[in-house]
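Novice: Would you mind keeping the following structure in view while I ask a few things?
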Amino acid sequence: MTATSDLIESLISYSWDDWQVTRQEARRVIAAIRNDNVPDATIAALDKSGSLIKLFQRVGPPELARSLIASIAGRTTMQRYQARNALIRSLINNPLGTQTDNWIYFPTITFFDICADLADAAGRLGFAAAGATGVASQAIQGPFSGVGATGVNPTDLPSIAFGDQLKLLNKDPATVTKYSNPLGDLGAYLSQLSPQDKLNQAQTLVGQPISTLFPDAYPGNPPSRAKVMSAAARKYDLTPQLIGAIILAEQRDQTRDEDAKDYQAAVSIKSANTSIGLGQVVVSTAIKYELFTDLLGQPVRRGLSRKAVATLLASDEFNIFATARYIRYVANLASQQDLRKLPKTRGAFPSIDLRAYAGNPRNWPRDNVRALASEYTSRPWDDNLSPGWPMFVDDAYATFLDPGMRFP
């Protein structure tokens, strides 16, 4: 036995006048697990005494059960298999388990496995520990009012009013505009921002803690976006500044209303193929290019539904890694192209060096950044360019390279 297992058994035990685990007791159980220095020994002791199954059966409601499951999955190693088996047995009389609300797309065991894989990846890739974090924006509408600015997760936004849903279905111009990208003239928007405004936006984006669906899978508080971007940059031989620039550009042209529309459409009966989250990753792109490969093992990825993929894209760490992995894919693809067959690209970006894309962006000509920005948002290297977007991303990149920019 351990001190934590003794405490947990006392909190989940029933008596003649105590036939349920209260919310307060459940929170004490979860806190004990999260603060335990020997979690594997505690799980082994609970398993040996027959209390491990009871733990999973008795701690609720679903949001607290998920917190419990994530805390155990993220902290165990030697005893993770035993914990998973106990969880399976606990679901015999409650097959839905934690599948409520947005979690309907994740069977309880899948949720356990995602938390376990994420915790392992965070430790392996160096973004498990929390870092210094900044303050979110309070903007609720207009440019730069989506998750990148506010930290409000798309899955937490209210359902779009039924009247607006009908108007969107009928393509009412005013309603479509309300739920679409807010910027028309990208250059005009940038001209309204001072250098300090741009720095403030960039710092707001990267300084916040990640907006994650799996906070309890981390050993402490979730890490900052800057920390996750830095980890993704190391993994894919990129720079955090390039990842940050791509995301900042996407988030400048994003609103809270559009976040709501894109996510809710993706998980609706239509399963719309929308772009979701920080890097505005398209659901089909995440699936086709297996953009979660470095955070989730193949068994988990293979079992994800399309709506589960859409939901994971709303979680910052998954979106940042998906964005970075796709940037690297587009860059590697460029290094294999023949510039003579891309006359429009060569004309628009005269300093482009396709071979340089195989290496780190620190060694790219600036035109490489601009060209990649165009190809990130469309079919890559088909010689059809995205008007205005290369310079829009380049402006964000310049902000991240500014000496006044603090990248935690």
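Each Cβ is built from the backbone N, Cα and C atoms, and glycine gets one as well.
Swiss-Prot lists Asn181, Asp253, Gln254, Glu258 with the feature Ca(2+) 1 binding site, giving experimental evidence as the kind of evidence. Feature annotation from Swiss-Prot assigns Ca(2+) 2 binding site to Glu375, Ser378, Arg379, Asp382, Asn384; the stated evidence is experimental evidence. For Asp18 to Ala, Swiss-Prot lists a mutagenesis experiment annotated as follows: Significant loss of membrane-binding affinity. Listed in Swiss-Prot is the mutagenesis experiment Glu25 to Ala, annotated as follows: Significant loss of membrane-binding affinity. Where Swiss-Prot documents Glu250 to Gln as a mutagenesis experiment, the accompanying text is: Displays significant diminished activity. The note that Swiss-Prot attaches to the published mutagenesis Asp262 to Ala is: Complete loss of enzymatic activity.
I'd like these features described in context: how deep, what's nearby, how far apart.
Specialist: Under the three-state DSSP scheme, Glu258 (Ca(2+) 1 binding site) falls in the helix class. Residue environment of Glu258 (Ca(2+) 1 binding site) contains 21 other Cβ atoms, counted within 10 Å of its Cβ in all protein chains.
Taking a C-beta cut-off of under 8 Å and a sequence gap of six or more, Ser378 (Ca(2+) 2 binding site) has these contacts in its own chain: Asn384, Ser386. Under DSSP, Ser378 (Ca(2+) 2 binding site) is assigned to coil, being neither helix nor strand in the three-state scheme.
Cβ environment of Glu25 (mutagenesis position): Leu11, Ile12 lie under 8 Å away, each six or more residues apart in the same chain.
Reduced to three states, the DSSP call for Glu250 (mutagenesis position) is helix. Counting every protein chain shown, the number of other Cβ atoms lying within 10 Å of the Cβ of Glu250 (mutagenesis position) is 25.
For Asp262 (mutagenesis position), the same-chain residues 6+ apart in sequence whose C-beta sits under 8 angstroms from its C-beta are Pro154, Thr274, Ser275, Ile276.
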Novice: In three-state terms from DSSP, label Asn384 (Ca(2+) 2 binding site) for me.
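Specialist: Assignment for Asn384 (Ca(2+) 2 binding site) reads coil.
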Novice: Distance between Glu375 (Ca(2+) 2 binding site) and Glu250 (mutagenesis position) at the Cα atoms, whole Å?
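Specialist: Cα-Cα distance, Glu375 (Ca(2+) 2 binding site) to Glu250 (mutagenesis position): 14 Å.
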Novice: Looking only at Cβ atoms, how many others are within 10 Å of the one on Arg379 (Ca(2+) 2 binding site)?
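Specialist: By my count, 8.
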Novice: Out of these binding-site residues, Asn181, Gln254, Asn384, which one has the fewest other C-beta atoms within 10 Å of its own C-beta?
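Specialist: It is Asn384 that, of the binding-site residues Asn181, Gln254, Asn384, has the fewest other Cβ atoms within 10 Å.
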